[in-house]
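Quoted from Swiss-Prot, the note on the mutagenesis of Phe124 to Leu is: Moderately decreases inhibitory activity towards thrombin. Phe124 to Ala appears in Swiss-Prot as a mutagenesis experiment; the accompanying note says: Significantly decreases inhibitory activity towards thrombin. Experimental mutagenesis at this site is recorded by Swiss-Prot as Val144 to Ala, annotated: Decreases inhibitory activity towards thrombin. Glu146 to Gln appears in Swiss-Prot as a published mutagenesis result, with the remark: Decreases inhibitory activity towards thrombin. Significantly decreases inhibitory activity towards thrombin; when associated with N-153. Here Swiss-Prot describes Asp153 to Asn as a published mutagenesis experiment; the accompanying note says: Decreases inhibitory activity towards thrombin. Significantly decreases inhibitory activity towards thrombin; when associated with Q-146. Per Swiss-Prot, natural variant Ile26 to Leu is noted as: In clones TR12, TR28 and TR45. Under its natural variant annotations, Swiss-Prot gives Gly50 to Asp the following note: In clones TR28 and TR45. For the natural variant Gly95 to Asp, the note given by Swiss-Prot reads: In clones TR12 and TR28. Listed in Swiss-Prot is the natural variant Ser104 to Gly, annotated as follows: In clones TR12, TR28 and TR45. A natural variant is reported in Swiss-Prot for this position, Thr132 to Ile, and the note states: In clones TR12 and TR28. Quoted from Swiss-Prot, the note on natural variant Leu145 to Phe is: In clones TR12, TR28 and TR45.
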Amino acid sequence: MKTIIAVTIFGILTCAYAAEGDDCSIEKAMGDFKPEEFFNGTWYLAHGPGVTSPAVCQKFTTSGSKGFTQIVEIGYNKFESNVKFQCNQVDNKNGEQYSFKCKSSDNTEFEADFTFISVSYDNFALVCRSITFTSQPKEDDYLVLERTKSDTDPDAKEIC
């Protein structure tokens, strides 16, 4: 009987915490993240919200005189309209979360925070991305990025 009660309580707690959704603020970033290697070249979205459609291309470049500042350019193709975003790094919270202020080609502004959980600089990255729009609640999602375009979306290279 004690086992049944314990399993039931565990199941209820599991469902309760799973229902809350993703929360990037509680994620632990990888300790040896090398931003100069990650923020270089092109990344493709392999798994995340909307991965089957639209195609998402992420280009990361570095610039700046002291250290470096990341500039993120994202091509986003949805409903046959191509929207581009440019994000400028504004902060590096606790050395773990990279914060950006972003503006789209259609003048939408938002803030994006990236927590890098696991990265193989030549192949893949597991990232927790938090986006905050001024008039909407914060949205946290886990993304799997890859260096080479997979065959899941043939249009991805065209928008990069």
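Note: Cβ is positioned from N, Cα and C throughout, glycine not excepted.
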Neighbour count (Cβ, 10 Å) for Val144 (mutagenesis position): 15
Alpha-carbon spacing, Ser104 (variant position) to Phe124 (mutagenesis position), which is rounded to whole Å: 26
Residue among variant positions Ile26, Leu145 with least C-beta crowding, 10 angstrom cut-off: Ile26
Pairwise Cα distance for Val144 (mutagenesis position)/Phe124 (mutagenesis position) [Å, integer]: 7
Listed in sequence order, residues with CB under 8 A of Glu146 (mutagenesis position) and six or more positions away: Trp43, Tyr44, Ala46, Asn123, Phe124, Ala125
Gly95 (variant position) versus variant positions Ile26, Thr132, Leu145 - nearest by Cα: Ile26
Cβ neighbours of Gly95 (variant position) where a neighbour is any other Cβ within 10 Å: 9
Surrounding CB atoms that lie within 10 Å of the CB of Ser104 (variant position), all protein chains: 15
